[in-house]
Structures are given as C-alpha cells and as structure tokens.
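Below are the features I grabbed from Swiss-Prot:
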type	residues	note
BINDING	CYS249, CYS252, HIS269, CYS276	Zn(2+) binding site
MUTAGEN	CYS149 to Gly	No effect on binding to Drice or Dredd
MUTAGEN	ASP163 to Ala	No effect on binding to Drice. Loss of immunity to Gram-negative bacteria; when associated with A-263
MUTAGEN	CYS249 to Gly	Abolishes binding to Drice and fails to inhibit cell death. No effect on binding to Dredd
MUTAGEN	ASP263 to Ala	Abolishes binding to Drice. Loss of immunity to Gram-negative bacteria; when associated with A-163
MUTAGEN	CYS466 to Tyr	Fails to bind to Dredd and promote its polyubiquitylation
Amino acid sequence: MTELGMELESVRLATFGEWPLNAPVSAEDLVANGFFATGNWLEAECHFCHVRIDRWEYGDQVAERHRRSSPICSMVLAPNHCGNVPRSQESDNEGNSVVDSPESCSCPDLLLEANRLVTFKDWPNPNITPQALAKAGFYYLNRLDHVKCVWCNGVIAKWEKNDNAFEEHKRFFPQCPRVQMGPLIEFATGKNLDELGIQPTTLPLRPKYACVDARLRTFTDWPISNIQPASALAQAGLYYQKIGDQVRCFHCNIGLRSWQKEDEPWFEHAKWSPKCQFVLLAKGPAYVSEVLATTAANASSQPATAPAPTLQADVLMDEAPAKEALALGIDGGVVRNAIQRKLLSSGCAFSTLDELLHDIFDDAGAGAALEVREPPEPSAPFIEPCQATTSKAASVPIPVADSIPAKPQAAEAVANISKITDEIQKMSVATPNGNLSLEEENRQLKDARLCKVCLDEEVGVVFLPCGHLATCNQCAPSVANCPMCRADIKGFVRTFLS
C-alpha cells in the first residue's frame, strides 16, 4: 500500500478512522513514526520501509519497535530527511502546497549522494573534494567550509590538506549510522536494498515454531496427510493449529486452509503473503514475483486456499471469560493480549475462564496458582541524535543514541560475501593435509558447509553487518544474533555455493 500522499502525516492519520481508542499505541504516535493503518485489525505499515507490525502491547514505544523491526528504515535513520511531512508543516489552506520549515532541508532526498553533491556548487576549500565529503554523508551549509551530516547532524569545518572525509567523520562522530554503514556503501531505500539482494530482518511472530522440527511436531494428528504431506507444509514455514486443515505461518502469521491435492505449499504461501520475510528469504524475490504473475494470469480461477477468519478482541473483552478474569484483578492489557494471541493462532475465542487463565500463565511462564501480573515495562525510547558543531581544531563528539551499538561495517560485510564463498570452495578442492586422514578432511569440509543451527542443511545466508555465512535459509529467520560472533543481525543476503 503505497498511495500517493502517504508522505503526509495528515493523509496517514486519515487511515486510522477505525483504530480503537483503547489500543495499546495511539494513532498519533504511529503516524509520527511513519505508519499508516492497513485496515487489518491492529496492523500498521511504515510508508518508508513497508515493515508491518501488528502485535502491539501496552507499554510499547512505537519508535523503539520500529527501530528493532527495521533498523535501516530512512524514517528511523534520518526522520528529517526521508520525505516525511509533519502536520505542522502542512498549509492551513486545503489544496495549497507544503512549505518546508527553516529547520528542514529543502531537498528531502539528501540521503542520496548525488543530491548532496549538488549542494557543493560554491565549495571554497581546495583541501578536500566535494565528492569525498558527499560520499561520507555530508552536504554543504553554504557557510565557510562547514558541512553537515544528514544522519547524525554533526557539523565539521576547517578542513586541512590530506584529510580523509570518512575518517574525520568517524573520529568525531563514531556512533553515526552513516559511519557504521562503512565508506563503500551508499544509503539505500527499501527498493535499492531489494536490488542489492539485501533483506532487512523482521522478527517472526511465532518464534517457537521457527524450527522445522517444531512445526513438524504440530502435525501429529494431521487429518489430510494423503492430500498434503506434513513435511512439505512444515518446510514452507507452516504449523498445524489442530482445527480442520488450518495451518499458519510462524513468521508472517498468515492462516491457510481448504487444501487440495494439487496445491503446492510454497506457492500458496507466497500467493497469500507475498511480503512474508521467510518466503522471500527461503525462495527469493524472483519466485514470489513469478507466483504473483501466475496468480494474476489466473485471476478468474477459484482460490485454493483462503486466509483464516479472525474476530475482534474488543468484542470479546465484553464476554464472560474476559470479565471474570478482570474481576480476579488481572490487568486488562494482559487479558487483551491473551485474547489477541488466541485469535491470531486459532481464529477463535476462549470458551471458558480456565482456558483463558491457562494461556496467560503459559505465556508468563507462571505456575498453576493464580497470579496477578504487572503490566509490561515500557520499552526504552530511541533517543534522537543531538546536533553538534565540530571544528577540527577543537572537536566535541556528538551524543548519538546509546541504543545503536558499534558494529562491523555493512560495506565490508557485503564485499566479503564473495570472499567467504570462494574460501569455502577452495576448501572443497584443497589438497588433503598430510597430518589429517582423508576421512577427517572430508568431515571438516562438510562441517564448514553445514548450518550451525540445525546441523543438517547447507549454509545459504550471509548475516549483515558481521558477514558470517552460518545458517541455512530455514534457520536464518529464527536467530536474532549471529551464532558465530553474537552480533545483532540487521539484514540477510541469500548466498549460493556452486
């Protein structure tokens, strides 16, 4: 959903007409962080990175959830330069054009190097080239030789001969997101990332089913094994919900049912949930595009599967099980979250108070005794970078959000992908070491290519920014930290060993 005008906060706010007043997060907070309502219950989508979030809980900070779900979104990295138009900047007269405030940049595309370079038209300092400064994330302020970073708002002046723009940027502002991306990579929007083959990370909605074996165990009483084998469904990211032939994706939470013998699980999954990150990682964007093209060509045919129906938690909060739980002193947010989980997992409501309480206790890891749980602690908000002006003669580093840890550079990780695969291939054809038996050599070569999580499939995903090739396509979505170095995973690149 990328309708024209969604860069305007007022347009995005209009999509929240049916947003519940007692929702865990307010429509205003969502709009201010780039989201619009999709119309699918509590689901909201970011206009700038297209990440979707629907499992909101009381105490959530929208900016923090957005940063965790899509750390390279332009709205997260540079909200003042991503093209977002706050309501305060819109004209009071309907139909008039939007006027930028003095603090905002007249060109909302300064995240692009070419547009930054244009600002150096009258650059006065011959000690360093405009190309080097633009590459390092700076644009010219038209004042002496002062340049400003689009990402961290840091300002540097008094450039000297032989200065390296990126190294100076790194020295004064080491936590700047542009610095952490590395000198060789230019900022890319979601579309550019797709073209580069980089897939941002999103957390699975049902992480306990991220493992294929865990999904397979749910099919113990699968009723139509003669029509659809459980193994094929589990490989496609689906687990059984113990209701008819209804299955659900562990990652995107799409529900599918009414299976026919000719149905292919991967095809149906991609057809009904083309933005599912698990499908995109396991099968690739080309496969999803092919499925959508085939579906469009056969639009007149009857769909083989249909999304599972859902109910609204608002209505169920007035039912007996919810009212009885509230009467026991259990927090309303806890009850609502339990009901929402039940709807997402099964499409039906709790029939008794006991069933509701069991779900609450299971989720909290509590025992059988009734406990009144405290509301969840609010997440720490993401601290906006502060602006600082730095002269190279006497510099003061800029404070940047503590929540952005220093990581290996993404550019180096991307550049190392081919190097990693080449090394593995060389290992496969290397002359056996005289100190090792042929059997031991073969074992080591095989281990080097095995997924470090399931120890079964061949590795096929490179983690960014660390650059490790450690898991297969199936296991990659289930890990938040690299199994090799424990670094946070910000993105994936599908890799093929030939």
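Placement of Cβ uses the backbone N, Cα and C atoms for every residue, glycine included.
None of the substitutions listed is reflected here, since the structure keeps the original residues.
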From the Cα of CYS466 (mutagenesis position) across to the Cα of CYS149 (mutagenesis position), what is the distance in angstrom?
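Spelling it out, the Cα of CYS149 (mutagenesis position) and the Cα of CYS466 (mutagenesis position) are 24 Å apart.
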Check the Cα distances from CYS249 (mutagenesis position) to each of the recorded positions ASP163, ASP263, HIS269, CYS466 and keep only the ones within 10 Å.
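Neighbours among recorded positions, in sequence order: HIS269.
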Which of the recorded positions CYS252, ASP263, CYS466 has its Cα nearest to the Cα of ASP163 (mutagenesis position)?
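Nearest listed residue in space: CYS466.
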Where CYS276 (Zn(2+) binding site) and CYS466 (mutagenesis position) are concerned, what is their Cα separation in Å, rounded?
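With the alpha carbons as reference points, the distance is 24 Å.
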Can you check which residues sit near HIS269 (Zn(2+) binding site), meaning Cβ under 8 Å from its Cβ, same chain, 6 or more apart in sequence, and list them in order?
ALA236, GLY237, LEU238, CYS249, ILE254, LEU256, CYS276, VAL279
Relative to the mean position of the Cβ atoms of CYS249, CYS252, HIS269, CYS276, the recorded Zn(2+) site, which additional same-chain residues have Cβ within 8 Å?
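These residues sit around the Zn(2+) site: GLY237, LEU238, HIS251, ASN253, ILE254, ALA270, TRP272, SER273, PHE278, VAL279.
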For the recorded positions CYS149, CYS249, CYS252, CYS276, CYS466, which Cβ has the most other Cβ atoms within 10 Å, all shown protein chains included?
CYS149
Across all chains shown, how many C-beta atoms besides its own are within 10 angstroms of the C-beta of ASP163 (mutagenesis position)?
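Neighbour count, Cβ to Cβ under the 10 Å cut-off: 16.
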For ASP163 (mutagenesis position), what is the secondary structure state per DSSP, taken as helix, strand or coil?
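Coil, per DSSP.
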Rounded to the nearest Å, what's the C-alpha distance separating ASP263 (mutagenesis position) and CYS252 (Zn(2+) binding site)? Just drop the number here, would you?
20
Quick check for the class: what is the C-alpha distance, in angstrom and rounded, between CYS252 (Zn(2+) binding site) and CYS466 (mutagenesis position)?
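On Cα coordinates alone, these residues lie 25 Å apart.
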